[in-house]
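Student: These came from Swiss-Prot, pasted as-is:
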MUTAGEN   Lys164 to Ala  Inhibits prenylation activity. In myoblasts, impaired insulin-induced RAC1 activation, possibly due to impaired insulin-induced geranyl-geranyltransferase activation. No effect on MUSK-binding
MUTAGEN   Tyr200 to Phe  Inhibits prenylation activity. In myoblasts, impaired insulin-induced RAC1 activation, possibly due to impaired insulin-induced geranyl-geranyltransferase activation. 68% decrease in MUSK-binding
Amino acid sequence: MAATEGVGESAAGGEPGQPEQPPPPPPPPPAQQPQEEEMAAEAGEAAASPMDDGFLSLDSPTYVLYRDRAEWADIDPVPQNDGPNPVVQIIYSEKFRDVYDYFRAVLQRDERSERAFKLTRDAIELNAANYTVWHFRRVLLRSLQKDLQEEMNYITAIIEEQPKNYQVWHHRRVLVEWLKDPSQELEFIADILSQDAKNYHAWQHRQWVIQEFRLWDNELQYVDQLLKEDVRNNSVWNQRHFVISNTTGYSDRAVLEREVQYTLEMIKLVPHNESAWNYLKGILQDRGLSRYPNLLNQLLDLQPSHSSPYLIAFLVDVYEDMLENQCDNKEDILNKALELCEILAKEKDTIRKEYWRYIGRSLQSKHCRESDIPASV
């Protein structure tokens, strides 16, 4: 929230008993260099909106408070009601109070006018996370039959400045629904993700657009490219699962084999990458980790040169799945699982040593014959 803005005052003083002297004339402004002229032009452009005629930025020196505008004289502002005994009351700036007092007034009146529409822009500039303002703006967009493409340009600029704001992404989604035109979306989202590839607001919007408008083509190639750039990006692994689950699925043996081998290759590049291990477990666990042909042998082959806590924990899961499915050499498999739990507790994942010892005790109590369980367990 903006802080309260103080207003400084100054007075010219002279010597005691002497008449006040007029201030000296101001020096002439220095000639603007080309760069300064360009900056001044940009500042002038920023003060006016390409969407709302007559809109002035709140930072403009010519901005006038709503209470001082003749065209708003018919409105009684509605102050915020914090109750009789507010605790830790927010100190709003004068502009903030003024804008939102008038916004509450037009909201109560359900005033669907051009001036109310312009007011929402000021309110959004002060707090773009206020969902009530966005909702009322959408009501006005429909009632005033505004150009939705202009509104798309407006929301694009705001998202570029505030890419992690729930309300701005929801507003964009509604506009895309109204326009029934996703043609700008994937490129726009890719641009946002190029700045922060883990922005879950952008990923959520991308998934909605792809699913709503059936834009599955080339998405897996896009995911491949992002994983080449950052194989640790859990958001991209999640997108890979989303795309395949909604297209080919994993029931096709060829697809599953491709994904298993793809993931193992990514693991070889970065063995300590938990995201890849989670993906591998996610695509196999419904069918049973121990039932995938040759997976155990491939993991054991990785262990000497690519060992990590995640590999060992995955092996524990595989052995547990084998025990659950009544394997022939149950005692041997149990001992291997218990040995790995101890390695994790003592060497590879000591911060969670008590967890791994708990897993070991649970495996013993579930899969040991009662007479075989050590007295200390």
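The count begins at 1 with the first shown residue.
Cβ from N, Cα, C; glycine included.
Source: prediction; values computed, not measured.
Let's see these features in context: how buried, what's close, how far.
Tutor: Taking the Cβ of Lys164 (mutagenesis position) as reference, residues of its chain lying under 8 Å away and at least six apart in sequence are, in sequence order, Asp196, Asn199, His201.
Counting Cβ atoms from all protein chains shown, Tyr200 (mutagenesis position) has 11 others lying within 10 Å of its own Cβ.
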Student: For Tyr200 (mutagenesis position), just give me the three-state DSSP call.
Tutor: helix
